[in-house]
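Inspection log for the structure reproduced underneath, given as structure tokens.
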Amino acid sequence: MDTIENLIIAIVKPLISQPDALTIKIEDTPEFLEYHLNLDQSDVGRVIGRKGRTISAIRTIVYSVPTEYKKVRIVIDEK
């Protein structure tokens, strides 16, 4: 696991009710390094938060981690 993936897990796992259902798939696109968070449907609202404030805060923290050559993007998927 890389640093960004560990950071995402450390932030998201305490927020959700079913942490065992959390999986992260990394997709390398030409412009971005995308981290797809697969969550249980009941946990999606917790991670997004009211008016998107929680996911916005998570993205701010994750985007502050320096990467070598690509921008990082977080995508939330439902199971």
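Any Cβ shown, glycine's included, is placed from N, Cα and C.
According to Swiss-Prot, the feature domain 'KH' maps to 32-79.
For Arg53 to Lys, Swiss-Prot lists a mutagenesis experiment annotated as follows: Still self-interacts. In sequence order, the list of same-chain residues 6 or more apart from Arg53 (mutagenesis position) whose Cβ falls under 8 Å from its Cβ is empty. In this structure, Arg53 (mutagenesis position) is part of a helix by DSSP.
Mapped onto three states, the DSSP output places Arg59 (mutagenesis position) in helix. Within 10 Å of the C-beta of Arg59 (mutagenesis position) we count 14 further C-beta atoms, all protein chains included. Quoted from Swiss-Prot for the published mutagenesis Arg59 to Lys: Still self-interacts.
Annotation of the mutagenesis experiment Thr60 to Gln in Swiss-Prot: Still self-interacts.
Its own atom aside, the Cβ of Ile61 (mutagenesis position) has 12 Cβ atoms within 10 angstroms in the protein chains shown. One mutagenesis experiment catalogued in Swiss-Prot, Ile61 to Phe, is accompanied by this note: Loss of self-interaction, still interacts with KhpB, cells grow at wild-type rate, pbp2b cannot be deleted, some KhpA found at midcell.
Here Swiss-Prot notes a mutagenesis experiment, Ile61 to Tyr, with the remark: Loss of self-interaction, no longer interacts with KhpB, cells are rounder with less elongation, form short chains, pbp2b can be deleted, no KhpA found at midcell.
The Cβ of Thr60 (mutagenesis position) has no same-chain neighbour under 8 Å that is 6 or more residues away in sequence.
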